[in-house]
Amino acid sequence: MPNTAMKKKVLLMGKSGSGKTSMRSIIFANYIARDTRRLGATIDVEHSHVRFLGNLVLNLWDCGGQDTFMENYFTSQRDNIFRNVEVLIYVFDVESRELEKDMHYYQSCLEAILQNSPDAKIFCLVHKMDLVQEDQRDLIFKEREEDLRRLSRPLECACFRTSIWDETLYKAWSSIVYQLIPNVQQLEMNLRNFAQIIEADEVLLFERATFLVISHYQCKEQRDVHRFEKISNIIKQFKLSCSKLAASFQSMEVRNSNFAAFIDIFTSNTYVMVVMSDPSIPSAATLINIRNARKHFEKLERVDGPKHSLLMR
């Protein structure tokens, strides 16, 4: 019997012009940053269903941020908007001149969430950080984060700095979708087993359409803590370039005297990246190991997937 889809309601909210639709279009609709300039303002609520990892469907509510719409969300549409929410993503324009009003609307959202979906996870994105002078970004973000955490009580919120012009958008959205994957701990355990079996330094699992990182394993600390989202951004751009040439991205191998890295189609919904610090291991051996693990990870993607882990045969 085929698995039924598991729908997760995600609210995307924030003042008009804060950049909600632009980031949604980049992550889920394959826009590049410069093309988002032609997007118009969202009218009321735009619904979209994004299939993610096969059975998981993100029911994304992109809520227009004009004052009239915002007031309606908290009055006549309150129950409809805020009922059965899994995740609230609130986007703040870091250069907004109406910060007090932004915070007021955010707190109104939290009150409605507490009443209708008290278990929802809250994410705050301090957006358009590219407009802030580089030497001021850490300080400004830290101040905003402290304010948002204080205003969010008794709820917890996770804060991210974001920009459509760099990899920070992928870091934030990878963290968000990670919270929505039902069997993520089982996935991570099997990814760790897989990495240890093939003697890999790192293994990353990317969602196939968005190239968001959904799981990873590393056996030792690496110098660049932002490398995952950088890879997401680079490969997503490369995939889009391939599409413009009527070609599809299949796989990639990068190798030098210190390491070998492989990116390959893994399951019907994922790509895998394997990093080996022993470049003497033949490429063919690693690619065979990836191929042999595919069937097992295909089963894991189902909500009712197997409870056993990947072990050496």
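Heads up, the Cβ atoms here are built off N, Cα and C, so glycines get one too.
If you look up Swiss-Prot, you'll see SER16, GLY17, GLY19, LYS20, THR21, SER22, THR36, THR42, GLY65, HIS127, ILE164 marked as GTP binding site, on the strength of experimental evidence. In the three-state DSSP reading, SER16 (GTP binding site) counts as coil.
With a 10 A radius on its CB, HIS127 (GDP binding site) counts 27 other CB atoms from all the protein chains. Residues or ranges marked as GDP binding site by Swiss-Prot on the basis of experimental evidence: GLY17, SER18, GLY19, LYS20, THR21, SER22, THR36, THR42, HIS127, ASP130, LEU148, ILE164.
In the three-state DSSP scheme, ALA29 (mutagenesis position) is classed as coil. Other Cβ atoms within 10 Å of the Cβ of ALA29 (mutagenesis position), summed over all protein chains shown, number 15. Under mutagenesis, Swiss-Prot gives ALA29 to Phe with this note: In RA3 mutant; abolished interaction with RPTOR without affecting GTP-binding; when associated with Y-35 and A-46.
Looking at Swiss-Prot, you'll find the mutagenesis ASP35 to Ala noted as follows: In RA2 mutant; abolished interaction with RPTOR without affecting GTP-binding; when associated with A-46. Does not affect interaction with TFE3 and TFEB; when associated with A-46. The C-beta environment of ASP35 (mutagenesis position), restricted to residues of the same chain at least 6 apart in sequence and closer than 8 Å, is empty.
Within the same chain, residues at least six positions away from LYS220 (mutagenesis position) with a Cβ under 8 Å of its Cβ are ASP201. For the mutagenesis of LYS220 to Arg, Swiss-Prot gives this note: Prevents RRAGA ubiquitination and alters interaction and regulation by GATOR1; when associated with R-142, R-230 and R-244. The structure shown keeps the original residue.
Recorded in Swiss-Prot as a mutagenesis result, LYS244 to Arg carries the remark: Prevents RRAGA ubiquitination and alters interaction and regulation by GATOR1; when associated with RR-142, R-220 and R-230. Around LYS244 (mutagenesis position), there are no C-beta neighbours below 8 angstroms that are at least 6 residues distant in the chain.
Considering only the recorded positions GLY19, THR21, ALA29, THR36, GLY65, ILE164, the residues lying within 10 A of HIS127 (GDP binding site) on a C-alpha to C-alpha basis are GLY19, ILE164. GLY17 (GDP binding site) is surrounded by 14 other CB atoms, counting those within 10 A of its CB over all protein chains shown. Here the Cα atom of LEU148 (GDP binding site) is found 22 Å from that of THR21 (GTP binding site).
In this structure, the CA atom of GLY65 (GTP binding site) is 8 Å away from the CA atom of GLY17 (GDP binding site).
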